[in-house]
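S.K.: Pulled from Swiss-Prot, these are the listed features:
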type    : residues                                                              : note
BINDING : ILE42, ARG146, THR166, GLN167, TYR168, ARG169, ARG291, VAL292, HIS293 : ADP 1 binding site
BINDING : THR195, LYS200, SER221, SER222, THR309, LEU310, SER311, ASP312        : ATP binding site
DOMAIN  : 37-97                                                                 : domain 'CBS 1'
DOMAIN  : 194-253                                                               : domain 'CBS 3'
MUTAGEN : VAL63 to Gln                                                          : Reduces glucose inhibition of SNF1 and leads to resistance to 2-deoxyglucose
MUTAGEN : CYS136 to Tyr                                                         : Reduces glucose inhibition of SNF1 and leads to resistance to 2-deoxyglucose
MUTAGEN : GLY145 to Glu                                                         : Reduces glucose inhibition of SNF1 and leads to resistance to 2-deoxyglucose
MUTAGEN : LEU242 to Glu                                                         : Decreases SNF1-activation efficiency; when associated with A-291 and E-293
MUTAGEN : ASN251 to Ile                                                         : Leads to resistance to 2-deoxyglucose
MUTAGEN : ARG291 to Ala                                                         : Decreases SNF1-activation efficiency; when associated with E-242 and E-293
MUTAGEN : HIS293 to Glu                                                         : Decreases SNF1-activation efficiency; when associated with E-242 and A-291
Amino acid sequence: MKPTQDSQEKVSIEQQLAVESIRKFLNSKTSYDVLPVSYRLIVLDTSLLVKKSLNVLLQNSIVSAPLWDSKTSRFAGLLTTTDFINVIQYYFSNPDKFELVDKLQLDGLKDIERALGVDQLDTASIHPSRPLFEACLKMLESRSGRIPLIDQDEETHREIVVSVLTQYRILKFVALNCRETHFLKIPIGDLNIITQDNMKSCQMTTPVIDVIQMLTQGRVSSVPIIDENGYLINVYEAYDVLGLIKGGIYNDLSLSVGEALMRRSDDFEGVYTCTKNDKLSTIMDNIRKARVHRFFVVDDVGRLVGVLTLSDILKYILLGSN
């Protein structure tokens, strides 16, 4: 039975009120409120070798780490998978300099990124006592899925790295604490928040170096893998690249995506899908229950039609539809 105009209007009003309520909630909380009672934080010194920092990330199953400059006693940026991908691209384009890779330190990344003409290490940060809404805005502005929380010692005035806040943790915090998410009943296809145009995809036979270029050029964290008929079958993530580097594959990136996935770790979290008819209430419930980083949007038979990222969801909650 088709919904009446009155019922559609009621759903629309309820959704708008729910979004406004969630915004007020985000303004009333600070980043401290989101942090667990106890947690572990790994901070890397900028003098550390890049290959050693890679092992630290992989051994601890993390995708980023704050950097600390011990010479200046200051926060020096956030190391992410993007930085390692930049290293791969640099040595792939400059094979004559490949012998230097084992000597590369983290503070040398800026030279590589400058040579490539790509963004430098992300140095955006926020004080943990600022409103959560403000932290969300800063993440959207820097086009990053995470932001370091930097405090200051009251006596010495030295910076203190408190933690790294992620979009996933914020949205899960909202899903756990805001019952208003149950009123987000408008289908996501009607909200204009799905990325559909110019979305890159690959196939199992696509060379990994081509996918790496898609990741950097599109500034995305994953590329969906489809078959010859457009059906979604898997995803290649930026994190998967780290496993290749650990295996020493810096300059032999002609191997296919299918071959690369054979090296994927067993703790892969899987591919999450939805349709245009799904509602944000359902999406938020999934975020509450599982560690989700994106939803690939498929049609009724499983063909890929778009992607809904955590950034898309956060942007809608903060700023409304596009």
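These residue numbers are counts, starting from 1, taken along the chain as shown.
Glycine residues also receive a Cβ, built from the backbone N, Cα and C atoms like all the rest.
For all the noted positions, this structure keeps the original residue and models no substitution.
Provide an account of the burial state, proximal residues and distances for the features listed.
M.R.: Long-range Cβ proximity for ARG291 (mutagenesis position), meaning a same-chain Cβ under 8 A and a gap of 6 or more residues, is found for TYR168, GLU269. DSSP assigns ARG291 (mutagenesis position) to coil in the three-state reduction, outside any helix or strand.
Residues near THR309 (ATP binding site) in space but far in sequence (CB under 8 A, at least 6 apart, same chain), listed by position: THR195, HIS293, ARG294.
Helix, strand and coil counts from DSSP across the domain 'CBS 3' (194-253) read 19 helix, 15 strand, 26 coil.
The Cβ neighbour count for VAL63 (mutagenesis position), using a 10 Å radius over every protein chain in view, is 20. For the recorded site, VAL63 (mutagenesis position), the DSSP three-state label reads coil.
Using a 10 Å Cβ-Cβ cutoff, CYS136 (mutagenesis position) registers 27 neighbours.
In the three-state DSSP scheme, GLY145 (mutagenesis position) is classed as coil.
The Cβ of LEU242 (mutagenesis position) lies under 8 Å from the Cβ of LEU54, LEU57, LEU58, THR81, PHE84, each on the same chain and at least six residues away in sequence.
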S.K.: THR166 (ADP 1 binding site): which of the recorded positions CYS136, GLY145, LYS200 have a C-alpha within 10 angstroms of it?
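M.R.: The recorded positions close to THR166 (ADP 1 binding site) (Cα within 10 Å), listed in sequence order, are CYS136, GLY145.
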S.K.: When the Cα-Cα distance from CYS136 (mutagenesis position) is computed for each of the binding-site residues ILE42, LYS200, SER221, SER311, ASP312, which gives the smallest value?
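M.R.: Comparing Cα positions, the closest of these binding-site residues turns out to be SER311.
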S.K.: Looking only at the domain 'CBS 3' (194-253), what is the mean pLDDT?
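M.R.: Looking only at the domain 'CBS 3' (194-253), pLDDT averages out to 88.
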S.K.: List nothing but the largest Cα to Cα distance in Å, as a whole number, among the residues THR195, LYS200, SER221, SER222, THR309, LEU310, SER311, ASP312 that the record says bind ATP.
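M.R.: This binding site's residues have a maximal Cα-Cα distance of 18 Å.
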S.K.: Near ILE42 (ADP 1 binding site), how many other Cβ atoms are within 10 Å of its Cβ?
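M.R.: Excluding its own Cβ, ILE42 (ADP 1 binding site) sees 15 Cβ atoms within 10 Å.
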